[in-house]
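Reviewing the structure listed below.
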Amino acid sequence: MSVPSSLSQSAINANSHGGPALSLPLPLHAAHNQLLNAKLQATAVGPKDLRSAMGEGGGPEPGPANAKWLKEGQNQLRRAATAHRDQNRNVTLTLAEEASQEPEMAPLGPKGLIHLYSELELSAHNAANRGLRGPGLIISTQEQGPDEGEEKAAGEAEEEEEDDDDEEEEEDLSSPPGLPEPLESVEAPPRPQALTDGPREHSKSASLLFGMRNSAASDEDSSWATLSQGSPSYGSPEDTDSFWNPNAFETDSDLPAGWMRVQDTSGTYYWHIPTGTTQWEPPGRASPSQGSSPQEESQLTWTGFAHGEGFEDGEFWKDEPSDEAPMELGLKEPEEGTLTFPAQSLSPEPLPQEEEKLPPRNTNPGIKCFAVRSLGWVEMTEEELAPGRSSVAVNNCIRQLSYHKNNLHDPMSGGWGEGKDLLLQLEDETLKLVEPQSQALLHAQPIISIRVWGVGRDSGRERDFAYVARDKLTQMLKCHVFRCEAPAKNIATSLHEICSKIMAERRNARCLVNGLSLDHSKLVDVPFQVEFPAPKNELVQKFQVYYLGNVPVAKPVGVDVINGALESVLSSSSREQWTPSHVSVAPATLTILHQQTEAVLGECRVRFLSFLAVGRDVHTFAFIMAAGPASFCCHMFWCEPNAASLSEAVQAACMLRYQKCLDARSQASTSCLPAPPAESVARRVGWTVRRGVQSLWGSLKPKRLGAHTP
């Protein structure tokens, strides 16, 4: 016969007060955690004790039997006493305590089987009536004969004794020590208390908080299914003890990113979602608990707040006040790493001292100053500055100088200012280069004379600035390259603003001069709200040539006229007498400029060009212009390597101008002609009517159209 193990203290008290005072050899109280263990639900009375109670021969002595019963009862008392302190509902008993309690056991008298069964039946009924927290298990409420009880006890005695001994050994080795308490004070706790009893220990880690429910899942689930088959009114441990309720997770704005506050029966703790680590203290405070496992420390080092080697618990977060400081450093790294050379001040002294030594930098608000380092200059040709090629040529110069200047502090021989720290100032329509220490003016370049400027387009060249201008002494086109402390687009934007201002001032001055010569009485008031369209810049092509001069010719057209003029000039002059110049071809104007002085040698309107051709020599080119009534002039050029590009450009300009004239003439003919008088309209209508009548009658009279036209 198996003995029930789910009887509580209330059942035993009711049994002791409701009947005669009995001295029970077996304490029948069982803790709630024994109901969740599959191995303990079939705990049986030792076969030797049953044989002695039934009076069978060959049984053991009364003393050892009573000691066995008392030992089992005290073990159950210890398990019940420590149930509210064990988080995983494990039986808490050690071998040392078991050995220490054995000498204190007092021998009790043997009991008969019938008397023992009556006590068990009465206790089971009382436990069911009082509605215990765990479902009471009644073995049988029917009467059973002595023979049936003897057969069942004899068949199960040996197996139950072996299971009981193995179970006690496993529980003693795996459970923490617990102290027994009096029987009257043992009660099933209303809710399992995992981490709230007593002060919190720092040795609790994430495995304790997150692994409670999975530590004994198989045994717990199977045992509960067996115990609750007959009592559906009670809930399961999952229902009565919910660690994860909907309100358990809280997010707070005070917590750093990635942290969450969790509240459950164990208390309030903080969970770092990316790494999976937990801690009792808020993450924004001094340091984590001392119980952080080595695995948790290795996960914390992944965030990059410290080096990869090991740290002590007290030293790991010592130098890090918060999680925001490393983020600020991470934002600064891409900005400092954009340059290929080390980030350093462009002057030997720190920048604050340099600013103190340079008071004029910020005194005049009209001066824009930029700290730069000269990389030198590269000579350029006029062909490289042609439209569509200038940006590529300037970028090649930047690439050529910046890639070969690995050490910027080593000055190179060649041009002025090479490898030096300079101040680039934009003042009064002038670009100035000033020595930082002595404020000495090294170079001044009028902004209006700068041909091209640009910023490096390659990756890492955003701080390289270059401009192209003609040298005053050598008349050579030079591309000066600088490396700026700030992004070079600031200089380019400032230059663009200054050029726009200069062009606006010149436009206003030209309008003022023209306005003085106009009759103000004929001017029409224009409202100020009207927005005039911005003028479009025409495409200008420049070609470097030798200007042979111009001669008057008799006819405006003819290849023989051009060939005769070219032969006469080539035979009468030498190459040294030819003037180096360049021709600017625009859709409206052809301009001939001196290559060195940029003086205008000739300017011709495309609308007055009458004929153009290439001479017998492919290097020669000439065109004829109308200089006045019955006066024509032939301009001649020597081109390298041939005159094909120049002739095509002039021809394209002529065709474009001719097309514009046609467009303007067609619009004027449709919209600008005055309306015909009424008399002319009447004559035209009458003529149309007469013509219709004549066509009907088949008249073949000739029509005089000129007489009837207005």
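A Cβ is built for glycine as well, from the same backbone N, Cα and C atoms used for every other residue.
None of the listed substitutions appears in this model.
Note that the coordinates shown come from a computational prediction; the quantities given were computed from them, not determined experimentally.
Per Swiss-Prot, the feature domain 'WW' maps to 253-285; the stated evidence is sequence analysis. Secondary structure of the domain 'WW' (253-285), assigned with DSSP and counted as helix (H, G, I), strand (E, B) and coil, comes to 0 helix, 15 strand, 18 coil.
What Swiss-Prot records for 370-509 is domain 'PID 1', and it gives sequence analysis as the kind of evidence.
For 542-699, the entry in Swiss-Prot reads domain 'PID 2', with the evidence type sequence analysis. The domain 'PID 2' (542-699) scores a mean pLDDT of 84 in the predicted structure.
Experimental mutagenesis at this site is recorded by Swiss-Prot as TYR117 to Phe, annotated: No effect on phosphorylation by ABL1.
In Swiss-Prot, a published mutagenesis experiment is listed as LYS204 to Gln, annotated Mimics acetylation; leading to increased transcription activator activity; when associated with Q-701.
Among the mutagenesis entries in Swiss-Prot is LYS204 to Arg, noted as: Abolished acetylation by KAT5, leading to decreased transcription activator activity; when associated with R-701.
Looking at Swiss-Prot, you'll find the mutagenesis TYR234 to Phe noted as follows: No effect on phosphorylation by ABL1.
Neighbours of TYR269 (mutagenesis position), defined as other CB atoms within 10 A of its CB across all chains, total 21. For the mutagenesis of TYR269 to Phe, Swiss-Prot gives this note: No effect on phosphorylation by ABL1. The structure shown keeps the original residue.
In this structure, SER459 (mutagenesis position) belongs to neither helix nor strand by DSSP; it is coil. In Swiss-Prot, a mutagenesis experiment is listed as SER459 to Glu, annotated with the note Increased activation of the RAC1-ARF6 axis.
Quoted from Swiss-Prot for the published mutagenesis SER459 to Ala: Loss of PKC-mediated phosphorylation. Listed in sequence order, the same-chain residues six or more apart from SER459 (mutagenesis position) with CB atoms under 8 A from its CB number zero; the list is none.
Around TYR547 (mutagenesis position), the same-chain residues at least 6 positions away in sequence with a Cβ under 8 Å from its Cβ are TRP578, THR579, PRO580, SER581, ILE592, LEU601, GLY602, HIS635, MET636, PHE637. Listed in Swiss-Prot is the mutagenesis experiment TYR547 to Phe, annotated as follows: Abrogates phosphorylation and stimulation of transcription by ABL1, and increases the interaction with RASD1/DEXRAS1.
Under its mutagenesis annotations, Swiss-Prot gives LYS701 to Gln the following note: Mimics acetylation; leading to increased transcription activator activity; when associated with Q-204.
Here the residue is the original one, while Swiss-Prot reports the published mutagenesis LYS701 to Arg with the comment Abolished acetylation by KAT5, leading to decreased transcription activator activity; when associated with R-204.
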In the three-state DSSP scheme, TYR547 (mutagenesis position) belongs to strand
